[in-house]
Amino acid sequence: MAILKRGARKKVHQEPAKRSANIKKATFDSSKKKEVGVSDLTLLSKISDEAINENLKKRFLNATIYTYIGHVLISVNPFRDLGIYTDAVMNEYKGKNRLEVPPHVFAIAESMYYNMKSYNENQCVIISGESGAGKTEAAKRIMQYIAAASSTHTESIGKIKDMVLATNPLLESFGCAKTLRNNNSSRHGKYLEIKFNNQFEPCAGNITNYLLEKQRVVSQIKNERNFHIFYQFTKGASDAYRQTFGVQKPEQYVYTAAAGCISAETIDDLQDYQETLKAMRVIGLGQEEQDQIFRMLAAILWIGNVSFIENEEGNAQVRDTSVTDFVAYLLQIDSQLLIKSLVERIMETNHGMKRGSVYHVPLNIVQADAVRDALAKAIYNNLFDWIVSRVNKSLQAFPGAEKSIGILDIYGFEIFEHNSFEQICINYVNEKLQQIFIQLTLKSEQETYEREKIQWTPIKYFDNKVVCDLIEARRPPGIFAAMNDSVATAHADSNAADQAFAQRLNLFTTNPHFDLRSNKFVIKHYAGDVTYDIDGITDKNKDQLQKDLVELIGTTTNTFLATIFPDTVDRESKRRPPTAGDKIIKSANDLVETLSKAQPSYIRTIKPNETKSPNDYDDRQVLHQIKYLGLQENVRIRRAGFAYRQVFEKFVERFYLLSPHCSYAGDYTWQGDTLDAVKYILQDSSIPQQEYQLGVTSVFIKTPETLFALEHMRDRYWHNMAARIQRAWRRFLQRRIDAATKIQRTIRERKEGNKYEKLRDYGTKVLGGRKERRSMSLLGYRAFMGDYLSCNESKSKGAYIKRQVSIKEKVIFSIHGEALHTKFGRSAQRLKKTFLLTPTTLYIVGQTLVQNAMTYTQDYKIDVRNIQAVSLTNLQDDWVAIKLASSGQPDPLINTYFKTELITHLKRLNDKIQIKIGSAIEYQKKPGKLHSVKCQINESAPKYGDIYKSSTISVRRGNPPNSQVHKKPRKKSSISSGYHASSSQATRRPVSIAAAQHVPTAPASRHSKKPAPPPPGMQNKAATRRSVPNPASTLTASQSNARPSPPTAATRATPAATPAAAAMGSGRQANIPPPPPPPPPSSKPKEPMFEAAYDFPGSGSPSELPLKKGDVIYITREEPSGWSLGKLLDGSKEGWVPTAYMKPHSGNNNIPTPPQNRDVPKPVLNSVQHDNTSANVIPAAAQASLGDGLANALAARANKMRLESDDEEANEDEEEDDW
């Protein structure tokens, strides 16, 4: 089967199109990681909490922790280092759109920095999630990226960058602690603003602190720790500090050892202490300031070691005054005054506007412990606020701030077994952040659709404003307002204040988001229902240090302590100081106002498990977080309009490869408007119009499946281009290999002769002149090629048969044929078989049709060494009996055209095989039963076959047994070929394109490479001969095994050379006589007339011309594929007929006369003979000048070579057969 090649393209030279400056050339991303799940939750086919969880789980287990919801980043804490925050990874995100790279916190940072520069807008990122979900880590990575991405032109800019980064270890040490859920939990909230100058370089910064958890200083639950700085200081303090401040190990202090957890996994306190000291130096804290900070920390630790006992009156008394003396030394206050402030409380009585009496009320042990702890908490809280203000002072040292990027890292939503005032404050702030998240997200979405004039369907969502009002409202009063009223009513008694607050809570029972339960109340937050304890909640809301403690600190001689406690006691003031609830409401509203002035980005963090394990994924816990974070609503809001949107330029840059209007060979060629380019891309990609809308500046795609289809087509583009390049390269290499093989074969044949012809000659000797020869066996091109079914190739029918019958060895001979099958009481049948010969075994393969699929099975497996003899007749039939030496099987009787070649291969493999040739074939029809098959001459038998009936073979008389193989014909001479081409062009007028359209289309069977049908005498063998190389087809040197079909109408613009003209150049150029002088002009010759030798009913195709035996027609064109273009004598119909069915009409004696401009008469057309030989008529008068003839021939040869070069890709010549 010939290799099909595409026709060559007509290449038109064009100037390369200028690529738009806004569209980048597409490149194949070889480092692209195979995606697990979807990188954007809006692309989920099904939207549900379970589907979101399943997608996050797949990515988490694949070490992919980041996922988008539109522009919102979802981050799952991996609890391990994934190596995704290196400088190399950071560089991959610089200057990239978020769709060009996988989801990452660096992509959010790049987007903020880019938007600030491009749109001159303030940016902020809101990081939310529960404790231990990775909020602080995300904030650190954003600061890391912005510091690295922004340019540095001056030393001061570089210093600001270093200071911004130094705030992380400093504030982590003083504001983070180990909890049961997180080893580095932020116990405060902060909003860091990085300010940039007009060149977008960081030039300043500011930190706002929110609600430090002061209670952690004095008490922690079991297996938790105090703030990191206490353990860093007690473990890593220098000898000078230990001597000056009396620093001991953490086990020696109540505040650090009471919870039973001194160390924590993944935390190195000594190393972190050095990082803290380094950060202090970078920020600009002097050594004296550092000494005072650590002096206060030592004082807090020693305050915690102050303990009390009961005196004789049952009041509190300091157990060890040496401890209070050392605390007084550290705070630089009077020791007795300190003791008095810890065990007594000053009370004043008022009489209207007059000041009343002052009383010193002694405290019991519980009250004294509370006063001690209040002093420690006050010192640490004020120290933390001073550190934040000191950092801000350093960051504001450089003027010129224009725009800013804000990073909000705030505590996550908290639900504990016992929840008090701290939890209601934390959860209130998270409610406010959720509110602004929903408002800004939905508002931004609505504004986008309105701006782009896009139609969309609004989505319902839960607005938690009602919960925020429940907590913060003043009219009607909310929970904080009710708490303030209770404190004002019973300020002197905490228990009374709690009872008053419980009574006021009855006002909220009608609110659907509130529930009252005895001494507890429930608020139904967006993240879940939280139960709060009433006991002690009002006292925490006061947030006031006792006036006597304030007066105590006012007596200090330490200027640093006086600095961090700037407020003095105003005993005359009657105005109620602000409570903790007032402060948190003001801070939250200020935060919302600040965030509303910036363009927000969002990071929603998720904690996958409580075990802090990198391999555990708790579905139940994650599902709870998905619900209270509102991820499903966020996805629905995002997809309420469209799952994907992109500006025209970016969309074209991404997908222009999908449209031939916009691209060629990977280059962007579109010169028009980008909107038109978008339309062409969507149109050429067959995207339905209802799946997208075009806005003013952006394209909006409805469903994620549409985007998947576009991305898939874009990916396949690169695969298709690679396949085309590979195909062209393989074709080039194969042509080189074929050319080299042809040259090598020619050289070997010149030196040693053709091995296939040698094998043929050896086979002729094997028969020893004892058997009549068939005409096809004597052809000069006949050679013993062996594997006619191409079994040894990877993709062929022979290889398929070989695999079916499980043959592992190399096949040296393969052919289709027949085998005689006998049945008891019935006539023998000739069944189709396939014969495969390997170096050791002869296989006879049968075929059966099973469910419309051909199945091949082994009928015989014969060891070559077990073959005793082969038996043949002495006539030209093709029957062979394989006689086995010892076997329980009968001897197979087979029929194949290439019997001589099969016997030759068997003889070479087993020299002991006897070749028995006689008038009959003898073989064992059954084991032990000898059977004889006679052969007789019958001229009525088929010319190319035989008749088998009743153990008798009837066949025509063949060639004599001693007939020799014809000499292989010489190849065409290039000069004669050129002469022939020149003559052909001169003698016949080329058919115009318009005329070619009227030529009948070739029969449908010829389009499938099917040869013309054989004459009726050969049709009884057509089925078996169809897959056998026809020796008759080897008459022409340019033919291959598969007979080519005649050209279609579209390829017949130029007529082919006549067979007679081709015959003129068959190796006789040395004897060509000089042409005679030009004769006078003659009339135009008529077409040759042919007569139908057989009936040709045709296949029903309109391009065929049905004929009856004896019909006479004109033959206007003859093709080498076996078809001729015929026309009725009256010219009423024209069509294709098989050449083998036609013979020259006896009354046709017209010889065409030569044209005026040539001096060589045109030869007569070949007559097609039944024996497949040609009787060529050579003109007698060829007596012109040899020089003129050679000149014309060379000119024609040059013209032919030029034409062949132009059409080389379209019509490559078939490889020449060697046999």
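Placed from the backbone N, Cα and C atoms, the Cβ positions cover glycine too.
Substituted residues are absent from this model; it holds the original ones throughout.
Here the domain 'Myosin motor' (36-715) returns a mean pLDDT of 88 for the predicted model. Positions annotated as domain 'Myosin motor' by Swiss-Prot: 36-715.
According to DSSP, the domain 'IQ 1' (719-739) comprises 21 helix, 0 strand, 0 coil. Summarising the annotation, Swiss-Prot assigns domain 'IQ 1' to 719-739.
The feature domain 'IQ 2' is assigned by Swiss-Prot to 740-765. Using DSSP to sort the residues of the domain 'IQ 2' (740-765) gives these counts of helix, strand and coil: 24 helix, 0 strand, 2 coil.
Annotation comment: Swiss-Prot describes 771-961 as domain 'TH1'.
Listed in sequence order, M143, A147, L192, I194, P202, G205, L395 are the same-chain residues at least 6 apart in sequence whose CB falls under 8 Å from the CB of V164 (mutagenesis position). According to Swiss-Prot, the mutagenesis experiment V164 to I carries the following note: Bypasses the requirement of SHE4 for proper actin cytoskeleton polarization.
The C-beta environment of N168 (mutagenesis position), restricted to residues of the same chain at least 6 apart in sequence and closer than 8 Å, consists of A139, K140, M143, A279. Under the heading of mutagenesis, Swiss-Prot lists N168 to I and annotates it as follows: Bypasses the requirement of SHE4 for proper actin cytoskeleton polarization.
N209 (mutagenesis position) falls within a strand when secondary structure is assigned with DSSP. Among the mutagenesis entries in Swiss-Prot is N209 to S, noted as: Bypasses the requirement of SHE4 for proper actin cytoskeleton polarization.
Swiss-Prot gives this note for the published mutagenesis S357 to E: No growth defect, but leads to a partially depolarized actin cytoskeleton. Accelerates the constitutive internalization of STE2.
Among the mutagenesis results in Swiss-Prot, S357 to A has the note: Leads to a depolarized actin cytoskeleton and a strong defect in the capacity to internalize STE2. The residue drawn here is the original one.
One entry in Swiss-Prot concerns the mutagenesis experiment W1123 to S. Its note says: Abolishes interaction with BBC1 and VRP1. A strand conformation is recorded for W1123 (mutagenesis position) in the three-state DSSP classification. The Cβ neighbour count for W1123 (mutagenesis position), using a 10 Å radius and every protein chain shown, is 25.
Counted within 10 Å of its Cβ, the other Cβ atoms near N209 (mutagenesis position) come to 19, all protein chains included.
W1123 (mutagenesis position) sits 95 Å from N209 (mutagenesis position), taking the CA atoms of both as reference points.
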